[in-house]
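Visitor: Handing you this structure, nothing more for now.
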Amino acid sequence: MSHYRSNVRDQVFNLFEVLGVDKALGHGEFSDVDVDTARDMLAEVSRLAEGPVAESFVEGDRNPPVFDPKTHSVMLPESFKKSVNAMLEAGWDKVGIDEALGGMPMPKAVVWALHEHILGANPAVWMYAGGAGFAQILYHLGTEEQKKWAVLAAERGWGSTMVLTEPDAGSDVGAARTKAVQQADGSWHIDGVKRFITSGDSGDLFENIFHLVLARPEGAGPGTKGLSLYFVPKFLFDVETGEPGERNGVFVTNVEHKMGLKVSATCELAFGQHGVPAKGWLVGEVHNGIAQMFEVIEQARMMVGTKAIATLSTGYLNALQYAKSRVQGADLTQMTDKTAPRVTITHHPDVRRSLMTQKAYAEGLRALYLYTATFQDAAVAEVVHGVDAKLAVKVNDLMLPVVKGVGSEQAYAKLTESLQTLGGSGFLQDYPIEQYIRDAKIDSLYEGTTAIQAQDFFFRKIVRDKGVALAHVSGQIQEFVDSGAGNGRLKTERALLAKALTDVQGMAAALTGYLMAAQQDVTSLYKVGLGSVRFLMSVGDLIIGWLLQRQAAVAVAALDAGATGDERSFYEGKVAVASFFAKNFLPLLTSTREVIETLDNDIMELDEAAF
C-alpha cells in the first residue's frame, strides 16, 4: 500500500470554490483549459503519485545513490529511475511550460497543485525531473542561439541543476570565488569548486545535464554584483540536433551523506580541475548573474515551500488514518471505570488537539501556497484579485518568503505531532512519518535559511517596497474582517483575526522603528535581526488564520445550501478548523508583539565566551 495520501478535494475547494481560479479558465491564454480538465488532471497525477512515483520512496532512502570516484559518476537505484521516468513519460514536467518547449499553458495555481502530489509522494523525483522548468528559464533569459539550446534540452529530456554554493560561500553567495575566463570563440572556461548541488549527477538517467552556474568573470568586482550566470553542459553537444559529444570539464568529486532526502544526490562539482576545461556560455550575453539566477531561486523557493506543505499533508493524513483505527484506553470521562469500553484514540482530547493542529497547518499552508500562486500569472491575478501585473509581481515577491520560510518551519514542527499521534509506532520505519521528518528538515535550510527568508521579507519585500504589497494583503484581510462572511457564525473568529492583524501591524511598526533608529545607532539593526524570524512566522499565522476563515465562510454557505454526506463532513471540518485556529493560535500573536516591541541588545552585547 502506498505511503502517500493525497487531498485532491481540498485542492479543488481552494482553487474553484474559494480562490475563483475557474474565472481565468476557458478564455485568453488558458482557453484550452476548463474546470473539468483541471479536476481530471489533479485526479490523474494523484494516482500516478500514489502508485509509480511513491513506489521507490522507501528504497531510495534505504539504498541511496552510490558515488564512483573513478568515473566521477552517481548511480541511482533502478526503482527510483522508474519513478522519475513515470513522471516524465506522462508529461507532467511540461505542464505550465511554454508551448515552444513542448508544454501546455496552465495557471500557476493549478500547476503547483499538480506538483504538490509529486513532491508529497517522492520529492526527489520532482527535483530530478526539473529540466523542462530550467530550460524555460534559459529560454526566457538566453540569446536567440541559447533559446534553441533550451528547446533541445526540453525536447530531449535533459537534466539540470542550479549551481551557487561554494565551501566558503553558502548564505553569503557574494563570497563566491569560482571564476570565468573568456575565450576567443566567445565561450568561457569556468574554474572552481561548488558544493551542495542538488542532482549534480544522475548516472544514465539523462543523456545530458546542463548546469546554470554563478561564477565571477576575470576582473569583475566583489560581492553578488560581480557574479555572472553561465550555461555549462555535462557533455558538449551538436547545437543543431542536441546529440551529446565530448565530455565537458565538470565532474562530481563527492556526494554528501545526509540525514534525509537521501536519494537526491547532493554533489560537490569541480569545474576545470581535471585537465579538461569546463566550457560555459554567458546566459543572455549579459553580466547580470544574481538577478538572472533569482529566476531560478524564486522557482526553487516556491518548490521548497510546496514540498514541505505536501509532506505535512500526507503526514497528517497518515496520522489521522492510524488514530481512527488505534484502540487504546477508555474515554477520559470514564477513566476511573475499569470496565468502560476501550475507544479509538480519536476520542482522547490531546489527540484531537494534535490532529486539529496538523489539519489547520496542512490545509492552511496549502491555502497559502495556492493563494500565492494566483499572483504568478497576470491574467489570473487580474481576474481573481483585480490587480494589475505590476502589483501582482510585488505580492508574489512578498509571499514567497512566507511560503518557503513559514511552510518549511511549520511543516517540520507539525510533522512531529503526526509522529506523536502514532506513539512508539511512529518511531519505527514501518511507518513513513520518521522519513517524512528526516526528508523535511532540509526545507528550512536550503534555498535560503529561515533567517535569510525573514530578512529578505522585511528589508526587501516590505521596506524597499514601501509596504505596497503588504498593504494590499492587509487590505484584503481587513475587508474580510469588516464583512458579514459566515452568516453570523464567524463573528468571534473575525474579531480574533482583527486583533491578530493589529498585532502584526504593531510588530511591523516596531521593526521599522528599530531600522530608523539605526541611522543614529547602527546597533539598533540587531533588534531587527532578533525579531525578523518571529515576525515572519507571525505573518504566516495571520494569513493562515485569514485563509482558513475565508474557507469557513464558503463552507457555511454550502452547509446552509444543504450539503449532505461526505460533503457535509468536509464543510463542517472547514468551519471547525478555522474556529480552532482562530481561538488557539491567533491570540499567541499578542505576546509575540509584546516581545518584539520590547527587544533589547543584551544578548548581542554578551561576550561570546558566556554562551
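Note that Cβ sites are derived from N, Cα and C of the backbone, with glycine treated the same way.
Taken from Swiss-Prot, the feature active site, proton acceptor applies to Glu447, supported by a curator's inference. Annotation comment: Swiss-Prot describes Met162, Val163, Leu164, Thr165, Ser171, Thr198, Arg326, Gln420, Thr421, Leu422, Gly423, Gly424, Thr449 as FAD binding site. Positions annotated as 2,3-saturated acyl-CoA binding site by Swiss-Prot, on the basis of experimental evidence: Ser171, Thr224, Lys225, Arg301, Lys338, Glu447, Asp456, Arg460, Lys461. Among the mutagenesis experiments that Swiss-Prot reports, Ser171 to Ala is described with the note: Decreases affinity for eicosanoyl-CoA; when associated with A-447. Listed in Swiss-Prot is the mutagenesis experiment Lys225 to Ala, annotated as follows: Decreases affinity for eicosanoyl-CoA; when associated with A-447. Annotation of the mutagenesis experiment Phe294 to Ala in Swiss-Prot: Increases affinity for eicosanoyl-CoA; when associated with A-447. The annotation that Swiss-Prot gives for the mutagenesis experiment Arg301 to Ala reads: Increases affinity for eicosanoyl-CoA; when associated with A-447. One entry in Swiss-Prot concerns the mutagenesis experiment Glu447 to Ala. Its note says: Loss of activity. A mutagenesis experiment is reported in Swiss-Prot for this position, Arg460 to Ala, and the note states: Decreases affinity for eicosanoyl-CoA; when associated with A-447.
If you look at the structure here, what lies around each of the features I listed?
Guide: Its Cβ taken as reference, Glu447 (mutagenesis position) is surrounded by 24 other Cβ atoms within 10 Å in the chains shown.
Taking all protein chains in view, 16 other C-beta atoms sit within 10 angstroms of the C-beta of Thr449 (FAD binding site).
DSSP assigns Glu447 (mutagenesis position) to coil in the three-state reduction, placing it in neither a helix nor a strand.
The C-beta environment of Ser171 (mutagenesis position), restricted to residues of the same chain at least 6 apart in sequence and closer than 8 Å, consists of Gly448, Thr449, Ile452.
In the three-state DSSP scheme, Lys225 (mutagenesis position) is classed as helix. The number of other CB atoms found within 10 A of the CB of Lys225 (mutagenesis position), across every protein chain shown, is 13.
Sequence-distant neighbours of Phe294 (mutagenesis position) (same chain, 6+ apart, CB under 8 A from its CB) do not exist here.
Look at Arg301 (mutagenesis position): DSSP puts it in a helix. Long-range Cβ proximity for Arg301 (mutagenesis position), meaning a same-chain Cβ under 8 A and a gap of 6 or more residues, is found for Leu400, Pro401, Val403, Lys404, Glu447, Gly448, Gln453.
For Arg460 (mutagenesis position), the same-chain residues that are 6 or more apart in sequence and have a Cβ closer than 8 Å to its Cβ are Asp397.
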Visitor: In whole Å, how far is Lys461 (2,3-saturated acyl-CoA binding site) from Arg326 (FAD binding site) when you measure between their Cα atoms?
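Guide: So the Cα of Lys461 (2,3-saturated acyl-CoA binding site) lies 46 Å away from that of Arg326 (FAD binding site).
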Visitor: For Leu164 (FAD binding site), just give me the three-state DSSP call.
Guide: coil
Visitor: Measuring Cα to Cα, how many Å separate Leu164 (FAD binding site) from Lys225 (mutagenesis position)?
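Guide: Per the Cα atoms, Leu164 (FAD binding site) and Lys225 (mutagenesis position) stand 14 Å apart.
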Visitor: Counting only residues 6+ away in sequence within the same chain, which have a CB under 8 Å from the CB of Asp456 (2,3-saturated acyl-CoA binding site)?
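Guide: The answer is Pro401, Gly448.
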Visitor: Given the recorded positions Lys225, Lys338, Lys461, state which is nearest to Gly423 (FAD binding site) when distance is taken between Cα atoms.
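Guide: Comparing Cα positions, the closest of these recorded positions turns out to be Lys338.
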Visitor: Can you tell which of the binding-site residues (Arg326, Lys338, Lys461) has the fewest other C-beta atoms within 10 angstroms of its C-beta?
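Guide: Candidates: the binding-site residues Arg326, Lys338, Lys461. Fewest Cβ atoms within 10 Å: Lys338.
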Visitor: List nothing but the largest Cα to Cα distance in Å, as a whole number, among the residues Ser171, Thr224, Lys225, Arg301, Lys338, Glu447, Asp456, Arg460, Lys461 that the record says bind 2,3-saturated acyl-CoA.
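Guide: Taking every pair of listed residues, the largest Cα separation comes to 72 Å.
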Visitor: What's the number of neighbouring CB atoms sitting within 10 A of the CB on Gly423 (FAD binding site)?
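Guide: Its Cβ has 13 other Cβ atoms within 10 Å.
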Visitor: Which of the three DSSP states, helix, strand or coil, fits Thr421 (FAD binding site)?
Guide: helix
